[in-house]
Amino acid sequence: MEIPSKQIDYRDVFIEFLTTFKGNNNQNKYIERINELVAYRKKSLIIEFSDVLSFNENLAYEIINNTKIILPILEGALYDHILQLDPTYQRDIEKVHVRIVGIPRVIELRKIRSTDIGKLITIDGILVKVTPVKERIYKATYKHIHPDCMQEFEWPEDEEMPEVLEMPTICPKCGKPGQFRLIPEKTKLIDWQKAVIQERPEEVPSGQLPRQLEIILEDDLVDSARPGDRVKVTGILDIKQDSPVKRGSRAVFDIYMKVSSIEVSQKVLDEVIISEEDEKKIKDLAKDPWIRDRIISSIAPSIYGHWELKEALALALFGGVPKVLEDTRIRGDIHILIIGDPGTAKSQMLQFISRVAPRAVYTTGKGSTAAGLTAAVVREKGTGEYYLEAGALVLADGGIAVIDEIDKMRDEDRVAIHEAMEQQTVSIAKAGIVAKLNARAAVIAAGNPKFGRYISERPVSDNINLPPTILSRFDLIFILKDQPGEQDRELANYILDVHSGKSTKNIIDIDTLRKYIAYARKYVTPKITSEAKNLITDFFVEMRKKSSETPDSPILITPRQLEALIRISEAYAKMALKAEVTREDAERAINIMRLFLESVGVDMESGKIDIDTIMTGKPKSAREKMMKIIEIIDSLAVSSECAKVKDILKEAQQVGIEKSNIEKLLTDMRKSGIIYEAKPECYKKV
């Protein structure tokens, strides 16, 4: 039964709760917390709602239904109790907070209604915008400018100053009206910060925009979370109007939340709920010796073929193991790039990945700016306040960032993902806001060939509109070519079977697969065995040895690919929920790395593997030809002001360089700023 709060002295009930409530270990739970609060001069006492409910149902009812009235009463009682324990506490801390956690009333952002206003509720979401910290007056000190008074007083007398600054009309000391002057040095201030919380991407209904809610953080809650953090906020819903309320004002108000407590999710993928039954099913699946192949078969099962690519996408979904060292952090996420002819189902596969991944953000290159991908400082039109706003890579922190048509991005926007892909952070310094946000996400991107279809005779850097600085950051690159052949009948039959509703056998349903991936990412951190370590080391050393056989040998592999091998090996182990990376995992990782190097990292002229095709965009053979042409330009420019094109062509052909290659290299060098056209058809080295 409801009991109005005025019939009970909740101060006494609350103090009795704090001093007598015992936890599971039969210890005075809150006495210990209060002692710690006093000793370390903290400002907040965390109270579990379930404890209050088991102690006094009436107090629990008032806390969640009459929060605006009851919370200041409880905070006042707590402060008085602390001063009895330690009177010196007042010298350091003027205000103490009661933070209630574990509220049963958890509401989805899009289901907030007017009936929730004034009540204590909990909301899950992502923090997308944060303002710099400001100061709010919660107790102003005024001076009455009147010859008969001139006294100072605090205002408001019995409560806190609301969001809009109030001035007294009559002096509480002398009872007369007059002029009142604010005394800033005696006014009490509190740290204040505005933020915006948004629905999590996986909760937004298809075809709808994510809902947002403005939240207010005060005192020790400011800067407790950063844009991109997944948070659980508990607070009181209230209403406000942008402009002062006056006659003729619109009778429509915005809802905002004054936060009582905020919990930043430290757990990986805690939005995926895995029951005991799910866990048993996952462990049973992992016992299947062919589980990896079953998982790969379950990736975009409606798309025919592309086994190696699906294998790589599965590896990216599981990821490796990130390592945090004293001076750096080594990423565990696996980045994948798909370059494919039109109609090879690139976008379909990316869409599937965004659905099956426990946490994913899908975006397209054409519709993405640098700010939209990483972070931005945004100015609000109404108030002129600056917000730090998180972009797609920050929102995908801990999951997968899916970027379709990455080749369509503008160069100035594409540069923004360099740091996010390797360091997995996003740094921003604009409008006085300097921040570094986490972007610990695997990037899976797709793009179309520059010339419409992939030209096998050209290196990968010539086939896609991406600079080598980005290409080199992808662990694996796959090329999908639409080539007519013997498999066309099988392809046609497969597509017709899909359209006729025939299901593919032996695949794992999408919901189970999502939970399996979440479980592996959350709980499985395999260690590399000495056998696997030796196999990876031998492969790396053997490839490097081939690079040093002759002075003309290209570089076959770099330490960047070695790190990728380790990540891929760990991902194979995670797919089977294994605690160790075995020889089999290392062998599979080496096979897929070798496939990548032999299909993408090949110098088309020599036919040899040359990792510089990806790392720098120019294989060793092209670099050597470029150096010869530079020497020719230097020697020709000695006798005259610059080297004429016809003379360069003549001398370069004499040393065995084809005319078409010479013209292409001259164009590339001019674009790169190595040479410039001093006169028409006459070049000089910069």
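We number each residue from 1, going along the chain as drawn.
In case you wondered, yes, glycine gets a Cβ from its N, Cα and C as well.
Proximity of LEU189 (mutagenesis position) to non-local residues of its own chain (separation of 6 or more, Cβ distance below 8 Å) is seen for GLU135, ARG136, ILE137, TYR138, given in sequence order. For LEU189 to Asp, Swiss-Prot lists a mutagenesis experiment annotated as follows: Predominantly monomeric and loss of helicase activity; when associated with R-191.
Here ASP191 (mutagenesis position) comes close to VAL133, LYS134, GLU135, ARG136, GLU218, ASP219, ASP220, VAL222: these same-chain residues lie at least six apart in sequence, with C-beta atoms under 8 angstroms from its C-beta. As a published mutagenesis entry, ASP191 to Arg appears in Swiss-Prot alongside the note: Predominantly monomeric and loss of helicase activity; when associated with D-189.
Among the features that Swiss-Prot reports, domain 'MCM' is placed at 291-495.
According to DSSP, PHE318 (mutagenesis position) is assigned to a helical segment. Record note (Swiss-Prot), mutagenesis PHE318 to Ala: No effect on helicase and ATPase activity. The unchanged residue is displayed.
DSSP assigns ARG329 (mutagenesis position) to a strand in the three-state reduction. According to Swiss-Prot, the mutagenesis experiment ARG329 to Ala carries the annotation: Impairs helicase activity; when associated with 326-A-A-327.
Annotation for ARG331 (mutagenesis position): same-chain Cβ neighbours under 8 Å, separated by at least 6 residues, are GLY320, PRO322, GLU422, GLN424, ARG440, ARG567. One mutagenesis experiment catalogued in Swiss-Prot, ARG331 to Ala, is accompanied by this note: Loss of helicase and ATPase activity.
In this structure, ALA345 (ATP binding site) belongs to neither helix nor strand by DSSP; it is coil. Annotated ATP binding site per Swiss-Prot: GLY340, ASP341, PRO342, GLY343, THR344, ALA345, LYS346, SER347, in sequence order, evidence recorded as sequence analysis.
Here LYS346 (mutagenesis position) comes close to ILE338, GLY340, ASP404, ALA446, LEU480: these same-chain residues lie at least six apart in sequence, with C-beta atoms under 8 angstroms from its C-beta. For the mutagenesis of LYS346 to Ala, Swiss-Prot gives this note: Loss of helicase and ATPase activity. The structure shown keeps the original residue.
Record note (Swiss-Prot) on the mutagenesis of LYS346 to Ala: Sharp decrease in ATPase activity. Almost devoid of helicase activity.
DSSP gives ARG359 (mutagenesis position) a coil state; it is part of no helix or strand. Swiss-Prot gives this note for the published mutagenesis ARG359 to Ala: Loss of helicase and reduction of ATPase activity.
Cβ contacts within 10 Å of LYS366 (mutagenesis position), excluding its own Cβ and spanning all protein chains shown: 12. Looking at Swiss-Prot, you'll find the mutagenesis LYS366 to Glu noted as follows: Loss of helicase and reduction of ATPase activity.
Quoted from Swiss-Prot, the note attached to the mutagenesis of THR374 to Glu states: Reduction of helicase and gain of ATPase activity. Applying an 8 A CB threshold to same-chain residues 6+ apart, the list for THR374 (mutagenesis position) reads GLY391, LEU393, VAL394, ALA416, ILE417, GLU419, ALA420, VAL426, ILE428, ALA439.
The secondary structure of ALA416 (mutagenesis position), as reduced to three states from DSSP, is coil rather than helix or strand. Under the heading of mutagenesis, Swiss-Prot lists ALA416 to Arg and annotates it as follows: Predominantly monomeric and loss of helicase activity; when associated with R-420.
According to Swiss-Prot, the experimentally introduced change ALA420 to Arg is described as follows: Predominantly monomeric and loss of helicase activity; when associated with R-416.
Here the residue is the original one, while Swiss-Prot reports the published mutagenesis ASP488 to Ala with the comment No effect on helicase and reduction of ATPase activity.
Local packing around the binding-site residues THR344, SER347 was summarised as the count of other Cβ atoms within 10 Å of each Cβ; on this measure the leading residue is THR344. Each residue contributes its Cα atom, and for GLY343 (ATP binding site) and LYS366 (mutagenesis position) those atoms are 19 Å apart. For the pair formed by PHE318 (mutagenesis position) and ARG359 (mutagenesis position), distance between Cα atoms is given as 12 Å, rounded to the nearest Å. The two recorded residues, THR344 (ATP binding site) and LYS366 (mutagenesis position), show a Cα separation of 19 Å. Listed in sequence order, the residues of the same chain lying 6 or more apart from ALA345 (ATP binding site) and placing their CB within less than 8 Å of its CB are ALA300, ILE303, HIS306, LEU480. ARG359 (mutagenesis position) sits 28 Å from PRO342 (ATP binding site), taking the CA atoms of both as reference points. Cβ proximity to the ATP site centre (mean Cβ of GLY340, ASP341, PRO342, GLY343, THR344, ALA345, LYS346, SER347, cutoff 8 Å) flags the following additional same-chain residues: ASN448, LEU480, ASP482.
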